[in-house]
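A.B. asks: Quick paste from Swiss-Prot:
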type	residues	note
DOMAIN	6-81	domain 'U-box'
MUTAGEN	CYS13 to Ala	Loss of autoubiquitination and increased accumulation (at protein level). Increased levels of EXO70B2 (at protein level)
MUTAGEN	TRP40 to Ala	Loss of autoubiquitination
Amino acid sequence: MDQEIEIPSFFLCPISLDIMKDPVIVSTGITYDRESIEKWLFSGKKNSCPVTKQVITETDLTPNHTLRRLIQSWCTLNASYGIERIPTPKPPICKSEIEKLIKESSSSHLNQVKCLKRLRQIVSENTTNKRCLEAAEVPEFLANIVSNSVDTYNSPSSSLSSSNLNDMCQSNMLENRFDSSRSLMDEALSVLYHLDTSETALKSLLNNKKGTNLVKTLTKIMQRGIYESRAYAALLLKKLLEVADPMQIILLERELFGEVIQILHDQISHKATRSAMQILVITCPWGRNRHKAVEGGTISMIIELLMDDTFSSERRNSEMAMVVLDMLCQCAEGRAEFLNHGAAIAVVSKKILRVSQITSERAVRVLLSVGRFCATPSLLQEMLQLGVVAKLCLVLQVSCGNKTKEKAKELLKLHARVWRESPCVPRNLYDSYPA
């Protein structure tokens, strides 16, 4: 764009400072670009006007057609300067159109497929459409499709071989039915994820009055779905658990933890791996879930991930992994599994002072847990030889947080009789060993 062209200030969105493509008016009377104000209100979860700081009482956005036409005319007049005319935006979907679409979908499988494809298109257009879909109870509609489809291909008849059926025709029909159900499930799951459902709607899905247990359904998908659907299932499960009540989290079934660990093992996608770790962070503060997670092989999996440079190179991954290890090592089964892994002590010790303050604090807590409750002569010698004791002494010398220093000092004092006079502690660190 030529620098000599001056853009009228009222053409610019107060948030993005770019020319508005779809100007809309909020309840305070200020005009913004639709995409920017939707992101501010819905993704940012703010309820105030960025310009006036007044509370936005109504989230309905009124299109400013006059300003939009004025911007389009200005763009046309200045086309010779390389300014492109902004297209006329599509109007947001209305609730009646959504309800009609859902009603028509119940008439046949083909209409259901068409409905899901249309919903995907609607979701991709703008955030207002997403809120309209939510108001029309589309999340519940999609969850029911997913649940019913999963029940179909998980039904007992799905395990029958063709020899158990009356003839080959029946076998082919059954196979087609399962393929159709899986295809519907994959499409509905994708739309449900991209809908970016609000916290209120997520809670409604968790407490579905129609009896659909979405958590169980997503667990089954993580077990048997295609890679993309397994990833979406993990992402949705994380969102659901973030708004779940403590009792709902405590009552989670053992199978869920096994599938979460499998997601971590398969490394389906960066987002799926991150969500699986977040699920463990959300669920493992409760004792029952710690036992389930340990039985599912969580500790071994996390140690292996921490040894993987691709995973551990991201600070947040290392932090979450160490938080989960800390929680699991607070139970006896967790400490036993931790010590059963030959590289556990070395891997955890290596993360101290190398990633972040959170990682260092949690790593020291893990070492304190095993050092306090599982201190055998061989373990204490291993910690000496691996440089754990020297690392703990170093923690006392550097700036790394008072909590971390307190835990390190506690562990060093606990085994001072064995460690204090050891030649494995470098002389430059010896003076920091607590008395």
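Backbone N, Cα and C define each Cβ position, glycine as well.
Every position carries its original residue.
How buried are the listed features, and what sits near them?
C.D. replies: In sequence order, ILE19, MET20, PRO23, TYR32, ASP33, SER36, ILE37 are the residues of the chain that are 6 or more apart from CYS13 (mutagenesis position) and have a CB within less than 8 Å of its CB.
Within 10 Å of the C-beta atom of TRP40 (mutagenesis position) sit 20 other C-beta atoms, taking all shown protein chains into account.
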A.B. asks: Going by DSSP assignments with H, G and I as helix and E and B as strand, what are the residue counts for the domain 'U-box' (6-81)?
C.D. replies: 29 helix, 12 strand, 35 coil
A.B. asks: I'm checking region-level scores; what's the whole-number mean pLDDT for the domain 'U-box' (6-81)?
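C.D. replies: The predicted confidence over the domain 'U-box' (6-81), as a mean pLDDT, is 91.
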